Each structure stands twice: as C-alpha cells, then as structure tokens.
Amino acid sequence: MKRKTKIVCTIGPASESVDKLVQLMEAGMNVARLNFSHGDHEEHGRRIANIREAAKRTGRTVAILLDTKGPEIRTHNMENGAIELKEGSKLVISMSEVLGTPEKISVTYPSLIDDVSVGAKILLDDGLISLEVNAVDKQAGEIVTTVLNGGVLKNKKGVNVPGVKVNLPGITEKDRADILFGIRQGIDFIAASFVRRASDVLEIRELLEAHDALHIQIIAKIENEEGVANIDEILEAADGLMVARGDLGVEIPAEEVPLIQKLLIKKCNMLGKPVITATQMLDSMQRNPRPTRAEASDVANAIFDGTDAVMLSGETAAGQYPVEAVKTMHQIALRTEQALEHRDILSQRTKESQTTITDAIGQSVAHTALNLDVAAIVTPTVSGKTPQMVAKYRPKAPIIAVTSNEAVSRRLALVWGVYTKEAPHVNTTDEMLDVAVDAAVRSGLVKHGDLVVITAGVPVGETGSTNLMKVHVISDLLAKGQGIGRKSAFGKAVVAKTAEEARQKMVDGGILVTVSTDADMMPAIEKAAAIITEEGGLTSHAAVVGLSLGIPVIVGVENATTLFKDGQEITVDGGFGAVYRGHASVL
C-alpha cells in the first residue's frame, strides 16, 4: 500500500545536504519547506539546488514551499542579549527603538500604540510572558504595562496582541524580496504567514501576476483570531491553508485550537483545496528517536480530521533524528489510512458538495471506484484540477495524475492520494486515453489485467472541463466476437478442431477454443470454464450450450484456432464479447 497523506519537511542545518535530502525523500518527503524567517537568499539558494539534485537522484517528484516571515511584530534587542521581567513590575513599551531593559523595551511596529487600549493583553515570546496595558501615552509614544507572567526575554522575540485588530501590511518589503527570489528559483508554493483577510492573499497574487508567476500556489497560514474570523473570504482567495498551530495557540486558548483545526480542515475539504496541519506534530523527535504516544495520536487525528498533509518543522530542520521523524510520520499515516471508512467519508462529502459538473464527475468516479474495487483512478490533467477534485472525495483507490507539465506534477505533491506520472502532450481523446493508461502502468501502481476508472476533460487540453468517466480494463485485447452471457472466466486455452482432440486435451477449468461445437464435444465442454468458436450465431450449438451451463461463450471469432495457442492464459469477457491476454479484472 502507498501512503496517501502527504508529508511536508522543513529543510534546515540538519537536513540540507544532498545525501540527507535523498534519505528524506526515500523516507517519504513530498514537499520541502524553506522557512524564510531564518537564513538569507544565498543559503536558501543552495538548499533549493540541493533539493533539485536529490530529487533528480531519487527520480521523485518533490515540490518546494517558500514560507514567508510575514508581517509580524517583534521586540528589538535586549541589554546583554536578555533581560528578566518580574511578575507585578511595570514595563514601558516604546514605539522608538531602544536597547531593552527590565523597565523599558521597544517593538518593530510603531503603530501598536494606535491599535491597543487600556486592559488589552500583550504577549511576548510565544505567550510565555504576558503583559496588561495600564496606560497609552501617544504623545510620548509609549505603552505602560504590568507584567502578569514574568520570565527571561531575549532579543527579537515575537509579540502577539490577542483580540486586537492590528493594521500591519499584507506583506512586508522582506516578504516581497523573498517572493521575487522564489519566483526566480522556480518554487511551487508560497505559504503566506499571518494572513488576516483575503486582501493579504490578493496582495501576493498581484505580485505573482506582475511577474508572470500565477502558476505558484498560495497557501494561507491561519495564525490569529482575525484569520479564523475571516476564513471564508481567505479560502476564496487562497489555493489552500496551513493550520499553523504554534502562533494560533498563542493568540487563542489551547483548548480552542483542536476545534479550530477541525473547522479549518473541514472548510478546505468542502472546497477540495489542500490543507496542511503543522507545528509540534512530532516535536519530541527533535531530541528522541521515538515519538510520544500523544504525538502519534496527534498525527493520526489530523488524518481522521481530513488533512491533506502533515508537516515537520524543527524535527527535520534542526533535530537529531530528521530521517527517523519522516519514517515515523509515514508509518503513522499509513496505518491510520487503513482505518479510514471510505464509504462513510464519501457519503458525507457527497451530501455537502456543490452541484457543478466537475463535482458530479468527481463523486461518480469515487462511487464507481469504490463499488467496483478498482486498482486505481487515472486522471489525465492539464491544470491538476481533475485529480484535486477527485481527491476531495477521499477514494480508496490511488489517484494517478498523468500530465505533460512538470510544474503541475509538483503542485499535486500536496494533494491527498495523488501520485503523478509525466507523459507527452496529446491532441485527441483516443491518444489521451492510451497515453494515460500507459503512464499508469509505468507508475507501477497498476498492472495489465487491472480494472481502473479514467476521468478527464474533452476536448483535450482545455482547463476545467472535466466531463468524462470510463471504466477500463488494462489489458491487451486479443480478439472480439459476439458475447453470450454476462459472466467472465480466466484459464488456459485448449485449442481443438475436432471432438476427439477436445476430449483428449480438455482439462477442468480450461477454455475451449474451436471452430464449432456439437453433441460429440459435450464431455469436453462440461469441463470448460468458457468457449470460444469461429462459428457465429446466437442460436449456434456453443451459444445454446453455454447459456444452459451458465458459462461465458464468445462466437464468431475469426481464425480463433490459429490466433490462440495451447496453454495460453486468457480472460474471456462474455458481457463485452472480448478475449484479453492474461488475467484481466473484468466485470
């Protein structure tokens, strides 16, 4: 079985070498995340080159995600690198930069004084230190606070203001420079930090459009109350979400985070947009070779919630066991997926879905694939939308996306249950189906004889036109004739031109291939699993006997006795009147 949940790994000092990246890819990494809160362009450029080299060596499709620093508020530097703030003491926050002391610090956002009011809470260093606003002195440019929770405050720590709408820009100048660097480097995703409203996403989209890079997808990171409140408009503008539980858990009470996680995942699922669950998933594996039981449950529950991808941060960027962390996540995901109730999920999502043609096809494909227990769903695609829409219904069968576009292939690295295979561009429907089936076989996920569902859009090459579904047997069609009965049979051919030859050669379960049958052949026919004759006619002896015995018969197959060889393994499909090479899964 192949894992369907995707794994995002943050690349850092512990994982940036080509050899280590190869190990991560072989362990199961699908997307490499680069955190632009740390490091410069030169450092990230080297990492991107190493990721590409490792992907080339392994022959795997691995996407690159650029995670922006975002418009966050931080403290400036402290005296001697750190100060101690004591509970109950007064602390002044200056809007002008000063070197921090236990009496006064400054922040990177001068407009904070306009956004907060008396009684507001200000959190420092991921909420470890909390302050309450006592007074706001706009003339002096200072906020006077009382320390509610003390602790040691170091340089450049994060500042959060729960429940307060801050007027930070959508993207900063640093973000803009980082995104332009990413465009030049050919990245696949931008994870936009601290998204609060749809306009934050559109600001990035405009930048991409101005540089002819609209193919790069935007994943909105939901990290604050405002982002949660505006989730519907954000999802309309973004290509997917990241549930960034770290910063979210600072601004929102810890007990609310699991509920918000479920809400955000469900909203993405309903729209068929990918969602990543992130932060502290296997946090203890930064130091230990095994996860805690709570962490294993956390990963499993995110998958039960419906996440497309699970993410590793410090575990792979700076931890002692980066490869082990990926292997562990792979095993947890694989085992959890075996417990998914695909029929229940499909039924629920069908009720909640929209009434579009693509949605209707997506539902039909998932239902058909489940009812027929097909080996795979094959989706030739130009834009990646078809496999994404099918994945929305969480089919049991793997989804093989066949595309001529390498960038589309990488974008699908984030979508649940989708495996990609590149194939040449085609112009006709017949060519598209042939190329898709060939690519599916090359992927190793299906083999000759397997039953698959193919879904695509016609005319070929048009984006967003998913309107076709075909149930297909991947097999070599050897012969066609008039089928009798709806059954199918698999066995070894027994070629006999006379009754005597048939009686001598026939074995139980063999498939009798002859010119025509008569009463003298009955001892051989009674052992047969199926009959193929050159003689045609629905009232021929073979047709009548086959119906009587309840075995499939195909009549009117030209040159059958020379076409088939003794002992050749074949499948007879009475309903379709076809004979396939080998063991084919026919209905």
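Indices start at 1 and increase along the chain as displayed.
Cβ atoms are placed via backbone N, Cα and C, with glycine included.
Swiss-Prot gives this note for the published mutagenesis Cys9 to Ser: Slight decrease in activity; when associated with S-268. Proximity of Cys9 (mutagenesis position) to non-local residues of its own chain (separation of 6 or more, Cβ distance below 8 Å) is seen for Ser15, Leu24, Met29, Val31, Ala32, Arg33, Met311, Leu312, Thr316, Pro322, Val326, given in sequence order. Secondary structure at Cys9 (mutagenesis position), as computed by DSSP, is strand.
The substrate binding site feature in Swiss-Prot is assigned to Arg33, Lys221, Gly246, Asp247, Thr279; the stated evidence is similarity to another entry. The Cβ of Lys221 (substrate binding site) lies under 8 Å from the Cβ of Asp67, Gly70, Ala191, Ala192, Ser193, Phe194, Val195, Gly227, Leu241, Met242, Ala244, each of which sits 6+ residues away along the same chain.
According to its DSSP assignment, Arg74 (ATP binding site) is in a strand. If you look up Swiss-Prot, you'll see Asn35, Phe36, Ser37, His38, Arg74, Lys157 marked as ATP binding site, on the strength of similarity to another entry.
In this structure, Thr68 (K(+) binding site) belongs to neither helix nor strand by DSSP; it is coil. Of all the Cβ atoms in the protein chains shown, 25 others lie within 10 Å of the Cβ of Thr68 (K(+) binding site). As annotated by Swiss-Prot, K(+) binding site applies to Asn35, Ser37, Asp67, Thr68.
According to Swiss-Prot, the feature Mg(2+) binding site maps to Glu223, Asp247, an assignment based on similarity to another entry. Long-range Cβ contacts of Glu223 (Mg(2+) binding site) within its own chain (separation 6+, distance under 8 Å): Ser193, Phe194, Val195, Ala244, Gly246, Asp247, Leu248, Glu251. In the three-state DSSP assignment, the secondary structure recorded for Glu223 (Mg(2+) binding site) is coil.
Under its mutagenesis entries, Swiss-Prot includes Cys268 to Ser with the note: Slight decrease in activity; when associated with S-9. DSSP assigns Cys268 (mutagenesis position) to a helix in the three-state reduction. The 10 Å shell around the Cβ of Cys268 (mutagenesis position) contains 23 further Cβ atoms across the protein chains shown.
The Cβ of Asp308 (mutagenesis position) lies under 8 Å from the Cβ of Thr5, Lys6, Gly240, Cys268, Pro274, Val275, Ile276, Ala391, Leu414, Val415, Trp416, each on the same chain and at least six residues away in sequence. Annotation of the mutagenesis experiment Asp308 to Glu in Swiss-Prot: Reduced activity; when associated with Y-416.
Per Swiss-Prot, mutagenesis Trp416 to Tyr is noted as: Increased activity. In the three-state DSSP scheme, Trp416 (mutagenesis position) falls into the coil class.
Under the three-state DSSP scheme, Val435 (mutagenesis position) falls in the helix class. Counting only same-chain residues six or more apart in sequence, the Cβ atoms lying under 8 angstroms from the Cβ of Val435 (mutagenesis position) belong to Pro380, Val402, Ala423, Pro424, Val426. For the mutagenesis experiment Val435 to Glu, Lys or Arg, the note given by Swiss-Prot reads: Does not affect kinetic properties.
Under the DSSP three-state reduction, Lys157 (ATP binding site) is assigned to coil, being neither helix nor strand. Phe36 (ATP binding site) has a Cβ environment of 23 other Cβ atoms inside 10 Å. Put simply, Asn35 (ATP binding site) is 13 Å from Thr279 (substrate binding site) when counted between their Cα atoms. Of all Cβ atoms in the protein chains displayed, 20 besides its own lie within 10 Å of the Cβ of Asn35 (ATP binding site). Apart from Arg33, Lys221, Gly246, Asp247, Thr279, the substrate site neighbourhood in this chain, defined by C-beta within 8 angstroms of the site C-beta centre, holds Asp67, Ser193, Glu223, Met242, Ala244, Arg245, Leu248, Ala278, Met311, Ser313. Cβ neighbour counts within 10 Å, taken over all protein chains shown, single out Lys157 as the most crowded of the binding-site residues His38, Lys157. Ranked by Cβ neighbours within 10 A across all protein chains shown, the binding-site residues Arg33, Arg74 are led by Arg33.
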